[in-house]
Each structure stands twice: as C-alpha cells, then as structure tokens.
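Down below is the structure, laid out as structure tokens.
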Amino acid sequence: MEPLSHRGLPRLSWIDTLYSNFSYGTDEYDGEGNEEQKGPPEGSETMPYIDESPTMSPQLSARSQGGGDGVSPTPPEGLAPGVEAGKGLEMRKLVLSGFLASEEIYINQLEALLLPMKPLKATATTSQPVLTIQQIETIFYKIQDIYEIHKEFYDNLCPKVQQWDSQVTMGHLFQKLASQLGVYKAFVDNYKVALETAEKCSQSNNQFQKISEELKVKGPKDSKDSHTSVTMEALLYKPIDRVTRSTLVLHDLLKHTPVDHPDYPLLQDALRISQNFLSSINEDIDPRRTAVTTPKGETRQLVKDGFLVEVSESSRKLRHVFLFTDVLLCAKLKKTSAGKHQQYDCKWYIPLADLVFPSPEESEASPQVHPFPDHELEDMKMKISALKSEIQKEKANKGQSRAIERLKKKMFENEFLLLLNSPTIPFRIHNRNGKSYLFLLSSDYERSEWREAIQKLQKKDLQAFVLSSVELQVLTGSCFKLRTVHNIPVTSNKDDDESPGLYGFLHVIVHSAKGFKQSANLYCTLEVDSFGYFVSKAKTRVFRDTAEPKWDEEFEIELEGSQSLRILCYEKCYDKTKVNKDNNEIVDKIMGKGQIQLDPQTVETKNWHTDVIEMNGIKVEFSMKFTSRDMSLKRTPSKKQTGVFGVKISVVTKRERSKVPYIVRQCVEEVEKRGIEEVGIYRISGVATDIQALKAVFDANNKDILLMLSDMDINAIAGTLKLYFRELPEPLLTDRLYPAFMEGIALSDPAAKENCMMHLLRSLPDPNLITFLFLLEHLKRVAEKEPINKMSLHNLATVFGPTLLRPSEVESKAHLTSAADIWSHDVMAQVQVLLYYLQHPPISFAELKRNTLYFSTDV
C-alpha cells in the first residue's frame, strides 16, 4: 500500500483509525532499547507505516484545507483538448497498467479469504462444526459479492490495457465500479463485528486459529513467488484499503485524460461517487475516535500520535506518544502471550495545562545527549542494505519462505536499532509540577509539528487535573483502538507491492522565497526520508536582512528509498543568550515548513522540474531533477580531452607531466591547509553551484585557480575532489580489477589477504596507483583529527569507497535487478576494501614495485 498523505484525499485518516482494535505483527516491538528486539512473527502481514504529515490529521477534510495539499471537492482538471494529448494518453496507460497489477493482487487476496469458507460451511451442519453458520456469515459478510464485482471489472479492463490504443475507453467500467460501493458500505458497517467474531473463534477453536493464521495468497502471474502466507485479520482489512486506492487512481486518470475525451465525464462521475462514499464513511467513523471525557465534561479526542525515542535513565527507549485534547500520554506496548489482546502500558502523562517547553537556558542546564558513533550507524545501514539484497536474491531464486522470513526478521531488528539510535534532535518537555522529559527526533520538521499541535491545544481554556488509577487505565486502554500509527516507521513494514522509493541522487536548487512580513536573516534546510525516517540533508547560506531572499543554491542529495522532500525555512538567531551550546539544539525560529512527494513519474526525467512550496503564507521556489543509481553508475567520458573531469587519469598525468593530477594535489593541499579540522569534512555536501564553478575552472586550466581555491568554501573544494573521482571514465581502482578486489577482501586468512590485496595494488596502472597512495595518506591525516572533525577512517571509507571502487556498467546490468539492489550490492565490501588500506601501515610505491610477493611481519 502506497503512502497516502500526499494525495489530499478527503479525511484519509479513516483508513488507520477504522475500528483499530486488532493487532499486527510488528506491534510487538520492544519499547525498551536494552531488551531483546522482536521482529514480526512468521506468517503475519503488517500494515504499512502511515506518514504523520499535516494532511493525515484526524481533523483534516477536503474543504478545510483551502488548497495546499488538500483536494477540492471538484475533480482535478484534465488535459486541455490537444495539449500534450499523446503524452497524457500514454500516462493513462501507465496508470492503468499499475492499477491492473494491483487489482490482480487484490483479487488473489479475496480468493484466499474465500477459500476456507466452503469447507467451513460444509462442516457447519455436521456434529463437529468448526464454526456455526451465523459465525461464518458474519466473518465473510459481503466478501463473495466484492470478489465478483472486482473479478468482472478486472476481466473487462485487462484486454483493454493489453490491446491498448489511443481510442480505447474504460470510463464506464470505473463508473460501474463506483456505483457498486454500496456493497462496501455494508462490509464496513459489519467490519468491527467480523473481526471480533474471528478473534473469539480463534481463541476458542484451535482448528480455526490455524486456518486464520496462515491463508495462502496466490502470487501474480508474472511473479516468481507462487504463494505468500497472510493472516485472515490482514486480509479482512484489504477491502477498506482498496476503496481509497481506487479513488486515487481516478484522480490520476483524470489528470492525464483530455477534457474532450469520452472517458472524462464518466471518470468525473465515478470520482464524485467515490468521494461522497468516503465522506459518508468518515462521518460514521469520527465518533469512534473519542476516548473518555475531560474534567469539564467534554469529549476527549485523540489529536496526534506517533513513535518517538525517549531518553530515560540514560538509555534510549522507543515510545508510542499520544496527544489528546487535554493531555500528553507516553506509553509502551506490553508484551503479551499469543492470542491475548494487546495493551499499552502508560509510562507517564502530563495534562496540557501543566506542560511547558523549557527555554534554551533551561535546556542547557539539563543533561546533554551523546550521539551514537557515526561509524556504527553506517554499519547498521550497510547490514540493512546487504539483507535487502539477500532477500531479493532469495525471492529471485524462489528460496524457501522460512529463509526469507528469517532474513526479514534480521532486517527488522537492524532497522529497529537504527531507528532507536540515530535521532539526535532534542525535544524537551516539562511538567511545571515536577519532572522533565527528553525525546530525540531525527527531523526538526517533526519536532515542529509536535510543538505546534500542543501549543494550538494550549490556547484553549484548559484545566489542570490528576487522573485516578481507573481513569488512567481507561484512557490507556483506549489508545490501542484510537491510534492512527500502527507500525514503527521502518521499511521492512512495507507491503511487497508498495513503492520502494527512489534510490539515486536528487539535485535541488533552492531559488528564492517571498511572503515574509518583515526583513530577517533567513535560510532553508532540506530533509528527505531515508530508511523509513526523515533526516536533514542540506542547508542554504543565511541571506541577511531581507524579506525576499534569493539563494539560488544547488545541492546534490543522496536518496535511499526516499519518497518525500521537506523544506523548512528559518530565521537565524544571532542573540548569544538564545544560542544553545548543544549542537543539536536548533533554536532558530521556523518561519514555515512544507513537504512534497517525490513522484517517480515527475522526477525521473532528465529535465529540471520547477515547483513552489507554500508554507504559512510563505512561498519557496525550487527546482529539482533526479538521477537514478543505475544512471549514476555510468561514467561518461569527456567530449573534450583538454579538460580533467571525465578524462582518463593517464591522459591527464601525461599531459601535465605529473605523477598525481594537479586537481587532486591542489584540493588536498587546500583541505589540509584550512579544512582538516572542519566538522564533517568530505561528508557534508558543498554548494553544487560552487562545485560546478570549480569544475569549470579546473577544466579550463584557468590561471586564477589558486586565488579561487583560497576564497572558496572548504566543503565545495572537498566536493570537487569527490566529483573528480566520481566522473573518471572508470573508477580509480579500475573496472578490470573490481571482481578481484571483492574476492580479496572476502579472504579469511590474514596472510593470504595481505598478499592478494598488495598484489592487486601492484596490478594498477602507475598513475592510478600513485594517485591512490597519495589520497590514502591524505585521508589518514584527516582521520588523525577525528576528535575535532568527527571523521574516522570508517567514515572516510564510507564516503570514498563506493566512488573509488564500483562495479562496471556491464557487470551491474548482468547481476542487478532493482534500484535497491544497485544501492546495496557490494557497498559493504567497497567500504571494507578502502578501510583495509587505510588501516594498513604506510604503503610505499617503490617497495610495492620491488616485491613480487608482499610479506608483512604483522600477519
């Protein structure tokens, strides 16, 4: 199931909140960071993580948002007659093909749900029934009707898509599908009872419990997986999910359908019916979001919930935090034995009337948080990527489902640890009657959302109170039913048919902003989701004393399964009394924030795409383009052999009559002169426009190079050096030797590894070898300053390894099948190769060439 928040569908939160009194496998997370982690149980299917962006607010409706991300009650405009009609119709085909594939999966899921119904009915009239006729009719209510509706729809749509031409019409099929939504209304009304009945029957009948825990869903026709095991509980949820997906497709189809096309009015009508249906469902469901009453007798409602990392007793714990209309409650999911209803355990609560945010001065006095070592976080990411690759290989080779489940469990455990240990941005709250609490977040956007939601509620006339033990028990008990976020935000919780996100490089130019009421010192930061959570990736310069900043700064952001881009606009604080000594304590004022989805169809083009994000009356203009991982593997030789970028290193050194290219020597010299103590040197991106300017100067062999280098930001110089190595026609350690490096680093015997790795260095062409040894010694000198610059040998190997050593384009095509694989394939080994040489005693070019075998006394 794809993330839904960005589509602006009316009141989407109903999908998550709908009768949420059932459990999912990954809800059995261990809230205590120091206890053994639990992954999803075998055979269970988990709901995907739902983004908590503002468009997912329980109070959101299409009419209340007034533009922005919300969708107006009227359908989106189609293509004007004759305007890019051919392109639009081709997009229609792509949209329909994707929907048809997911429709096939849905029909297979319904078939799997219906499969046990007939034998259960057959036993119902015997002396030993598994279920009664009444129980069967309750659990499987309307499933047969829904199956027949969608089977007919699929059978009619499939030939139209397979035999596609520009004149094909299918609007009448969607119109008919929408007209049958009454069946779904009946299903939804019965849904809660169906789940309760299924749960009771599972507890009282072992035979039915076995059936309901492992239903076999047939894989799609083209899939190598013949069957997957899914729980009945998860399958009963599928029809609810399907209504929303069908409505999303109608939006997409209308967007790419010419207004004068015969399908256009039919699709409009289908969308109108679907939206009315969703609205009516929301009206029915909203009352179920209520919990107990407030001290003033008003209904207490859940406003926001989500998973946050709390620092408690000097260790990190994953908590589920619930914000009600008058209280903030921090809870942990209790561990329960199989078959028992899951419950939350309240760790603490603060009435909003007593909740205050500490000032920067007060925060400074509180205990500071020591970040988790970067190299350990990188190791976790490498393990996760390697496990993803293994899972893909197992699936491709039709591996055993148990083996795949074991790998998935390992991946979940590593993702959980990464989620627990990576956040560093403090979010401090204080109970004016006592204790303070500290959460760590990875995103300032998310911290701002929590703060704003609390402050908005605090504007009301709130009263202080103390909950009795019974009241607290009732409130905590309601959390399981009311929660809107069911799973911790890790990628292993995604459905197989859900978009894996984008892997590659996103180039973003932040142009300008307007709409500020007065002049200020302004800058922007960019966040993207990575490994299931958001992280800050780039920051513009501060534009001083202006109401209309024009940054025009370009950034290259690496995407790792990313689906969203966030832009935050800040006013810089120069008042020393307000500046916190904790580097992670951002005290600058957020002026606005916004988020867009990284739609593959929009960004996966070679051209720049310009857009505007609106935030609190502020408009930020930016452009972006995306380069996929497989495209970034391609090294394009320079057309003009007079430059240095994209030109063979042997050609450059011969032309310059040097052993190491001039660009490498100059960049290294400048970094060692004034950047060796720069925090995050080589890891933090330089401004892309500065890097491109330096590239042009080096390519032109301009006489002003040295002057320009001395004035340029040091991160731009470091970025230029990395870009030079990345744009070599082949990697510095060569395509030819790549497989041998991979085999050498995998050797177990230290002596054999030593001889192999040194022999491989000797096999490099002289310009490559001398340049590599020169770079090696430089990186070692950078790592000597690790206490100051925070760049260890491991960090530097992570940055440079995949640049100096990567598979050739031919090998990539031969072995890799997906973007995620391209990212993860051999990355760990590439890092380990460079790390091996960085940790090795100094390597002499002369000694390497003198010895046919290289022996080390350390082995």
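Glycine too: its Cβ is placed from the backbone N, Cα and C atoms.
Annotated domain 'DH' per Swiss-Prot: 91-284, in sequence order, evidence recorded as sequence analysis.
What Swiss-Prot records for 301-459 is domain 'PH', and it gives sequence analysis as the kind of evidence.
The domain 'C2' feature in Swiss-Prot is assigned to 484-613; the stated evidence is sequence analysis. In the predicted structure, the domain 'C2' (484-613) carries a mean pLDDT of 81.
Feature annotation from Swiss-Prot assigns domain 'Rho-GAP' to 647-845.
There are 17 other Cβ atoms within 10 Å of the Cβ belonging to R683 (mutagenesis position). R683 (mutagenesis position) falls within neither a helix nor a strand when secondary structure is assigned with DSSP, and so counts as coil. Where Swiss-Prot documents R683 to A as a mutagenesis experiment, the accompanying text is: Reduces GAP activity. Loss of GAP activity; when associated with A-795.
Annotation note: N795 (mutagenesis position) sits in a helical segment as assigned by DSSP. For the mutagenesis of N795 to A, Swiss-Prot gives this note: Loss of GAP activity; when associated with A-683. The structure shown keeps the original residue.
Among the mutagenesis experiments that Swiss-Prot reports, V859 to A is described with the note: Abolishes interaction with DLG4. No effect on synaptic localization.
Here the domain 'C2' (484-613) has, by DSSP, the following mix of helix, strand and coil residues: 10 helix, 70 strand, 50 coil. On the backbone, the CA of N795 (mutagenesis position) and the CA of R683 (mutagenesis position) stand 8 Å apart. Cβ-based neighbour count (10 Å, all protein chains) for N795 (mutagenesis position) stands at 23.
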